[in-house]
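Report on the following structure.
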Amino acid sequence: MADIYPLGKTHTEELNEIIVESAKEIAEPDTTMIQKLIDEHNPEPLLKGVRYYMCENDIEKKRRTYYDAAGQQLVDDTKTNNRTSHAWHKLFVDQKTQYLVGEPVTFTSDNKTLLEYVNELADDDFDDILNETVKNMSNKGIEYWHPFVDEEGEFDYVIFPAEEMIVVYKDNTRRDILFALRYYSYKGIMGEETQKAELYTDTHVYYYEKIDGVYQMDYSYGENNPRPHMTKGGQAIGWGRVPIIPFKNNEEMVSDLKFYKDLIDNYDSITSSTMDSFSDFQQIVYVLKNYDGENPKEFTANLRYHSVIKVSGDGGVDTLRAEIPVDSAAKELERIQDELYKSAQAVDNSPETIGGGATGPALENLYALLDLKANMAERKIRAGLRLFFWFFAEYLRNTGKGDFNPDKELTMTFTRTRIQNDSEIVQSLVQGVTGGIMSKETAVARNPFVQDPEEELARIEEEMNQYAEMQGNLLDDEGGDDDLEEDDPNAGAAESGGAGQVS
């Protein structure tokens, strides 16, 4: 088969090979190559979405200029320079995040032991971290989790910011990670700043500190550098795969901002320029007729400081005031706003848009674009969570708590947070169950009024048992009445009382 990459290895691939070869077993990796990887890494594209989320748009770079007599363009610091950033990107990201994971992800399983472990792990902190992850991956295109076993031997996890990560995959499918490098700045208690780096392989973690411009093994870890993923009975154990979990925003790993940044910039520009015009055109332009008195500078000074002017003979003064194209600007902003919602695949849930048509078909149409975006993101989140629970299951197996297969035994349910007609949803779920096309478990998991499906199912079962018991008592009572008609009334009363006590 012909080589589909005839140009050979890239420089980065060559660096990767050197690092991997030097990191076999517990040999110390080549820190020179690590430094080169860090030098070649550019996190700026990841941070552009973060800037716009924080309303630090490119409009802040706006400058007003003029041309001098020589035709040279210069910055005019005397003119009004409005630089208004609009939080469109934040609106779209927050809407997507709350739509996807505003309601906690619910888990169900026939394996009650596994479900108990999972629900204990998926607490309020889990929900909060997942919300932050969806927000971050929408801003940056990708975000990472790091699962680990803490010093007390407990399973834990933390977000690794994507801008700190250099992740190298085994091949172009980008499924299996070869190794991951994290680098960041650390401030000590005295404010001193230190450069740190961590190299993650499928067996160990190597810790580095930059000293005199060179990354060296971080000796603050003592003999525990490199450190295994976990230990059992004094024996080092590795996960068998690199403990870095990518949460991709999409397959291209790009920010949502990419698809509508130009529209936001245009919106900011028109708004800021219009505000500049309001400030500039408050000044009146004076037309001097037959004016032969003072020079223009003297005229302006007299007018500004003394509110008087001098004219000669038939001279006079007229004024001009420029008209601001407010209507044209407003129409263009309205057009851009409409394009923004389409390009961002977002929902304009203003009263003017929704009106009084909050019924099933109208809401489905309103959320159609957001559903497209959310479906793609949900697939990527599921992939990240499946890998996360694989690590958790490995931890449970290594600690003797059970051998589980979350891929087959665990079901995740995402509840979309939207304006909805709850009565219509519940009615539809009831019809699905009674019609035999939906299980009771699925219906309960999708019920908008249910927070914990397992707890709700337990309550339903308890109520059904109580109802069955009541029905049994009623049947017993009816049987006692029949006996009363045939037997002695006193004996019947005694039997009825006895049955009541037994029940």
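Even glycines carry a Cβ here, placed using N, Cα and C.
One mutagenesis experiment catalogued in Swiss-Prot, E251 to K, is accompanied by this note: In siz S; 4% reduction in DNA packaging. Its Cβ taken as reference, E251 (mutagenesis position) is surrounded by 10 other Cβ atoms within 10 Å in the chains shown.
Under its mutagenesis annotations, Swiss-Prot gives N365 to K the following note: In siz A; 6% reduction in DNA packaging. In this structure, N365 (mutagenesis position) is part of a helix by DSSP.
The DSSP secondary structure for E424 (mutagenesis position) is helix. For E424 (mutagenesis position), the count of additional Cβ atoms within 10 Å of its Cβ stands at 13 [all protein chains shown]. One entry in Swiss-Prot concerns the mutagenesis experiment E424 to K. Its note says: In siz X; 6% reduction in DNA packaging.
The DSSP secondary structure for E251 (mutagenesis position) is coil. The C-beta environment of N365 (mutagenesis position), restricted to residues of the same chain at least 6 apart in sequence and closer than 8 Å, is empty.
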